Amino acid sequence: MSSGLRAADFPRWKRHISEQLRRRDRLQRQAFEEIILQYNKLLEKSDLHSVLAQKLQAEKHDVPNRHEISPGHDGTWNDNQLQEMAQLRIKHQEELTELHKKRGELAQLVIDLNNQMQRKDREMQMNEAKIAECLQTISDLETECLDLRTKLCDLERANQTLKDEYDALQITFTALEGKLRKTTEENQELVTRWMAEKAQEANRLNAENEKDSRRRQARLQKELAEAAKEPLPVEQDDDIEVIVDETSDHTEETSPVRAISRAATKRLSQPAGGLLDSITNIFGRRSVSSFPVPQDNVDTHPGSGKEVRVPATALCVFDAHDGEVNAVQFSPGSRLLATGGMDRRVKLWEVFGEKCEFKGSLSGSNAGITSIEFDSAGSYLLAASNDFASRIWTVDDYRLRHTLTGHSGKVLSAKFLLDNARIVSGSHDRTLKLWDLRSKVCIKTVFAGSSCNDIVCTEQCVMSGHFDKKIRFWDIRSESIVREMELLGKITALDLNPERTELLSCSRDDLLKVIDLRTNAIKQTFSAPGFKCGSDWTRVVFSPDGSYVAAGSAEGSLYIWSVLTGKVEKVLSKQHSSSINAVAWSPSGSHVVSVDKGCKAVLWAQY
């Protein structure tokens with residue numbers, strides 16, 4: 001390398017090596033400098049002694065020569081001289097031996113020092129490697145520390161932001177809590193005033209009805225009194241024959257002729273006032289019942305005498321609502337069809353022939369409808385809603401009669417009890433509530449522990465299907481769970497067979513199960529390769545005679561299973577383009593209706 005290059009021109013690693021060598025030289029020179037100086041002095045002495053030894057050796061050879069040259073010298077002097085030379089040689093020999101000894105020691109010391117220096121070099125290299133590793137670790141730790149400081153700053157800023165937001169939310173919450181308290185008080189006051197006004201209105205209505213009744217009674221009494229003054233011919237088809245049925249002894253065997261003649265005799269011998277009172281009592285008793293039951297709806301043996309036909313053809317496809325349709329139900333007489341959707345309305349349709357004609361709409365709900373049910377007479381319709389309430393309308397005039405509020409979550413199912421005077425509702429707030437329609441209040445609240453998706457009722461038992469995969473059986477009188485059954489999936493729907501001895505359930509594991517309520521055991525399980533439960537509120541239904549079960553699938557097909565064989569009886573498809581939410585089978589057994597998540601409803605029949 002050229003001597004003209006400066007130190008700065010060398011690479012960094014060369015400069016580093018040079019600095020390390022100079023540093024090592026400074027550290028090690030102080031320790032070995034004195035030894036090296038002494039060693040050099042000893043070498044100089046050794047060289048001097050070597051020269052002296054050579055000189056003495058030369059003189060040793062010269063002495064005999066001088067004796068040979070000058071044999072006449074004095075012998076005594078020569079002996080003395082020889083003794084001195086011998087002593088001097090012995091002395092030099094000892095000094096030489098001592099010097100050789102010291103030289104060996106110094107050589108050994110040099111070897112030891114060299115070994116020690118090599119060990120120190122290795123230690124220094126190891127230390128340098130450790131130092132480099134430590135420096136790298138320090139660099140990494142400094143980088144990590146810098147990152148952590150950055151993250152800490154970010155977290156502190158985020159924490160401060162969250163704290164500010166929390167303080168703001170706390171202030172807002174305090175203000176809203178005050179407003180809520182004030183609004184609650186105002187609402188309570190308004191409810192109190194509203195109840196008082198309703199009571200006054202009811203009293204006024206009752207008074208008007210009483211006045212009308214009195215006027216009708218007075219007019220009727222007047223007309224009957226005028227008619228009683230005229231002679232009454234005895235005819236076999238006279239309506240006064242009803243009195244005979246009420247006053248005659250039922251244990252006595254009488255013929256129709258004897259009954260009629262006895263009625264005529266009693267009528268002729270009876271004063272006008274008694275006859276008038278009897279007729280008035282008859283008409284009065286006829287006007288007592290405010291909830292008449294149509295004769296075609298009375299069925300002492302549910303499902304008996306009904307011809308159920310498995311549907312095979314879509315008779316009518318129509319858009320039932322503006323959006324998703326969640327519920328569908330036939331009236332007890334199979335004449336009316338009710339549908340409920342997310343457009344907050346319940347719509348009534350009249351089924352005749354192969355058509356469904358729109359009859360009217362029931363409004364008043366503030367959110368989507370989740371379930372629908374008619375009472376046993378078909379006069380009232382009950383609907384549950386996502387606005388935390390259930391509502392009752394009269395079917396004849398489409399008027400909203402009752403609004404049942406009290407749940408803190410959306411009401412997913414509401415059903416009439418068999419007496420039609422009480423209602424059970426199940427909600428997403430994990431409670432079931434029992435309502436009395438006479439007093440229009442909630443008389444019982446039961447905490448179920450899980451969101452309730454559907455409800456069915458018997459005389460004294462309420463069965464509820466829940467999100468936690470359990471079916472719970474409640475005793476209405478004791479408000480306690482009689483028993484519960486856990487399935488493999490979340491329960492979406494329940495239904496009872498006509499005899500109310502078997503319970504049909506649908507769950508999110510895509511299985512339908514029939515449970516025998518007498519043995520509390522699963523009797524049958526229905527499934528199909530293409531069947532899939534589409535939502536947490538997919539409804540299923542028994543046929544009116546309990547021979548079939550029907551359910552809609554997520555891909556839009558309607559599946560019908562035979563209870564007798566346990567196999568799929570029919571699969572109806574190509575009409576729905578989205579998941580089927582609910583299915584209803586008409587009480588007459590001739591029609592089936594399915595509704596989907598789109599807006600469609602399909603009327604199915606056998607022909």
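Note that Cβ sites are derived from N, Cα and C of the backbone, with glycine treated the same way.
Keep in mind it's a predicted model, so treat the numbers as computed, not measured.
Among the mutagenesis experiments that Swiss-Prot reports, Ile17 to Trp is described with the note: Abolishes interaction with ATG5. According to Swiss-Prot, the mutagenesis experiment Leu21 to Trp carries the annotation: Abolishes interaction with ATG5. Experimental mutagenesis is annotated in Swiss-Prot for Arg24 to Asp, with the remark: Abolishes interaction with ATG5. A mutagenesis experiment is reported in Swiss-Prot for this position, Ile36 to Trp, and the note states: Reduces interaction with ATG5. Among the mutagenesis results in Swiss-Prot, Asn209 to Ala has the note: Decreased binding affinity by 9-fold with RAB33B. Decreased binding affinity by 254-fold with RAB33B and colocalization to phagophore; when associated with A-206. No change in interaction with ATG5-ATG12 complex; when associated with A-209. The residue drawn here is the original one. Record note (Swiss-Prot) on the mutagenesis of Glu230 to Arg: Impairs interaction with WIPI2.
The structure, with features from Swiss-Prot marked on it.
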| residue | record | contacts (Cβ under 8 Å, 6+ apart) |
| --- | --- | --- |
| Ile17 | mutagenesis position | none |
| Leu21 | mutagenesis position | none |
| Arg24 | mutagenesis position | Met124 |
| Ile36 | mutagenesis position | none |
| Asn209 | mutagenesis position | none |
